[in-house]
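K.L.:
Let me give you the structure first, and then I'll get to my questions.
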Amino acid sequence: MSLVIRNLQRVIPIRRAPLRSKIEIVRRILGVQKFDLGIICVDNKNIQHINRIYRDRNVPTDVLSFPFHEHLKAGEFPQPDFPDDYNLGDIFLGVEYIFHQCKENEDYNDVLTVTATHGLCHLLGFTHGTEAEWQQMFQKEKAVLDELGRRTGTRLQPLTRGLFGGS
């Protein structure tokens, strides 16, 4: 099914073709390529607004995920009853926030891929509110990014590394 990437900001340049290519591979690795997915790139002002409305946090952030199929357990696949239900949901990337959070020698486009992968894991029910949930999500992200690396030659680390003292 389709992957739609929308760039609704003009602060940070987005290279959509490489991002699309890597996210398509991530979708295949996760086994969810038959589901629609929306990725929306926004600036700090808009990600902060969305974060305030939906999470009651009045600060910009890197990623917000809005699953079409709520209440999935970690790693569970949606079981659509109708063709229109083949939708994972939407991921909002705070690209301005992500750009400014990049460390020296980090490739911004790689960090976008990692952040989108993190958002995809959230759409599949993964969370990181507790150490056990974090460990499960970290392992999933790591496995996906390692496989992406085998297929593309990139070496990427999960977004959640270090959240609970992990490496």
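Glycine too: its Cβ is placed from the backbone N, Cα and C atoms.
Quick paste of what Swiss-Prot says about this protein:
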| type | residues | note |
| --- | --- | --- |
| BINDING | His118, His122, His128 | Zn(2+) binding site |
| MUTAGEN | Arg55 to Glu | No endonuclease activity |
| MUTAGEN | Asp90 to Arg | No endonuclease activity |
| MUTAGEN | His118 to Ala | No endonuclease activity |
K.L.:
Cα of His122 (Zn(2+) binding site) to Cα of Asp90 (mutagenesis position): how many Å, rounded?
P.N.:
10
K.L.:
Fewest other Cβ atoms within 10 Å: which of the recorded positions Arg55, His118, His122 wins that one? Let me know.
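P.N.:
Among the recorded positions Arg55, His118, His122, the lowest count of other Cβ atoms within 10 Å belongs to Arg55.
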K.L.:
If you compare CA-to-CA distances from Asp90 (mutagenesis position) to each of the recorded positions Arg55, His118, His128, which comes out shortest?
P.N.:
His118
K.L.:
Validating a neighbour-count step here. Other CB atoms within 10 A of the CB of His128 (Zn(2+) binding site): how many?
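P.N.:
Summing over all protein chains shown, His128 (Zn(2+) binding site) has 20 other Cβ atoms within 10 Å.
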K.L.:
Helix, strand or coil at His122 (Zn(2+) binding site), per DSSP?
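P.N.:
It is helical.
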K.L.:
Reduced to three states, what secondary structure does DSSP give Arg55 (mutagenesis position)?
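P.N.:
SS state of Arg55 (mutagenesis position) = helix.
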K.L.:
Which secondary structure state does DSSP assign to His128 (Zn(2+) binding site), in the simple three-class scheme?
P.N.:
coil
K.L.:
What's the CA-CA gap between Arg55 (mutagenesis position) and His118 (mutagenesis position) in angstrom, rounded?
P.N.:
17
